[in-house]
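K.L.:
Have a look at this one.
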Amino acid sequence: MKLWILGLGEFFQRYRNIWREIWKIRKQLDTPARQKDENEFLPRHLELIETPISKKPRLIAYLIMLFLFLAIVISIISKVEIVASATGKLVFSGHSKEIKPIENALVKDIFVKDGQFVEKGQLLLNLTALGCDADKQKTKVSLGLERLDGYRYKSLLYSIEHNRLPLLDFNQADFDSVQEEDKTGARHLITEQFETWQKQKYQKELAYQRKQAEKQTVLANIRKYESASRIEKEKLSDLKKLYDVKSISKHELLAQENRYVEASNELSVYQSHLKEVESDLLKAQEDLKLVTQLFKSDILEKLQQNIQREKQLTLELEKNEQRQLASIIRAPVSGTVQQLKTHTKGGVVTTAETLMVIAPEDDVLEVSALIQNKDVGFVEIGQEAVIKVETFPYTRYGYLYGKVKTITLDAIEHPQLGLVFNSIIEINKKTLTDGDKEIQLGSGMSVIAEIKTGERSVISFLLSPLEESITESLRER
């Protein structure tokens, strides 16, 4: 190994010495300097050899190399913006308000015209919903009748508690929709039902009183035969003593014993009858209570049903009133009337048909842009964007500048672009300039938003296809 190193050292030393000697005599090796006309008189081949090479090709070569070097340096140093293009349109932050009817209706009055400024709450249209007035009146009458029935039931309950009719007042506001004949009928019905209940109760009270009288009669007979039985028993005892001393005959004793047995049997019969009368009396008392309980239970059941029907009719009336209110269309916000589509009084409008659009006053103009699926991963909130309005060429009117405000988290299906993500971009102004003239932008104008997602050097941009090709070529498929 050492010999190899020594050999290489001697080899390079020899060439260094030779180069040094040649360098010393380098000027002697040059051709003698001649003038241009001297070179012209030389033979052709010598003229070509001796004539100095022109400096222009060398200068051009140097310039090309310089430009190439500068291009490489600039491509490394300079950066280009990476943008994600998104199509969209200008919208107001509060969005334009579409005015639509909730149902089919006839146009009764039109109070605005296209381009007119309206205040919030100002009357726009007056519609007539088909059958709304009739439905409301019908429901109102039905509700009044139900309230009248409810008042009748409550009056009867009061009558049951106090055993007399209350002072009936049918001039309340709840009964304004009820006709007088209905009120009179209700008054008569209350009186009739109360009197019927009173008669039934009176009949039961009479039956109860009869049973009480019968009970008193039975009690009197019981007391009578208790006394008679006691007396006959004492007589029988005395006669037994006389019979024992042979003072009376046996027939007299047996006759007295028979009278005692008869008195005892009559007493037993009336005592048994007393139990039956007491049972009948208890039943009569229950029947008397049952008349009131059944009448009250029937009234309470009907009152409960009446309350349910009244609630349903109240909701139905509110629904009809809401239909009437919905037919009177007012401006939801202050703004300008646009796209007015109905101009004929008496014309027909259909459910959810857009009658006009209200562009809100002093609302912020924004861009609603659709970001393609391939770009959404690089777009972030706060990134800057350049907005080009298709209506006005940017080469003449310039751009709008903005920042990404929001990005939806869920994609939506677009018929041309496929799955896209909706985003909102704030813009710095809502006008474009053409010389000294300012052009007002409006909602609905189509735009192209170029969102700046980053920067990239020019050299990497140029080499990326090569890098991609190399990467794919070195991979087994």
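From the backbone N, Cα and C atoms, a Cβ is placed for every residue, glycine too.
Original residues fill every noted site, and no substitution is shown.
Dumping what Swiss-Prot says about this protein:
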VARIANT   ARG44 to Ala  In strain: 405 / Serotype 8
VARIANT   CYS132 to Ala  In strain: 405 / Serotype 8
VARIANT   VAL376 to Ile  In strain: 405 / Serotype 8
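Are these features on the surface or tucked inside, and what touches them?
P.N.:
Following the DSSP three-state reduction, the secondary structure of CYS132 (variant position) is helix. The Cβ neighbour count for CYS132 (variant position), using a 10 Å radius over every protein chain in view, is 20.
Its Cβ taken as reference, VAL376 (variant position) is surrounded by 19 other Cβ atoms within 10 Å in the chains shown.
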K.L.:
Pop the Cα-Cα gap between VAL376 (variant position) and CYS132 (variant position) into the table, whole Å please.
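P.N.:
Cα-Cα distance, CYS132 (variant position) to VAL376 (variant position): 50 Å.
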K.L.:
Per DSSP, VAL376 (variant position) is which: helix, strand or coil?
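P.N.:
Note: VAL376 (variant position) is coil by DSSP, not helix or strand.
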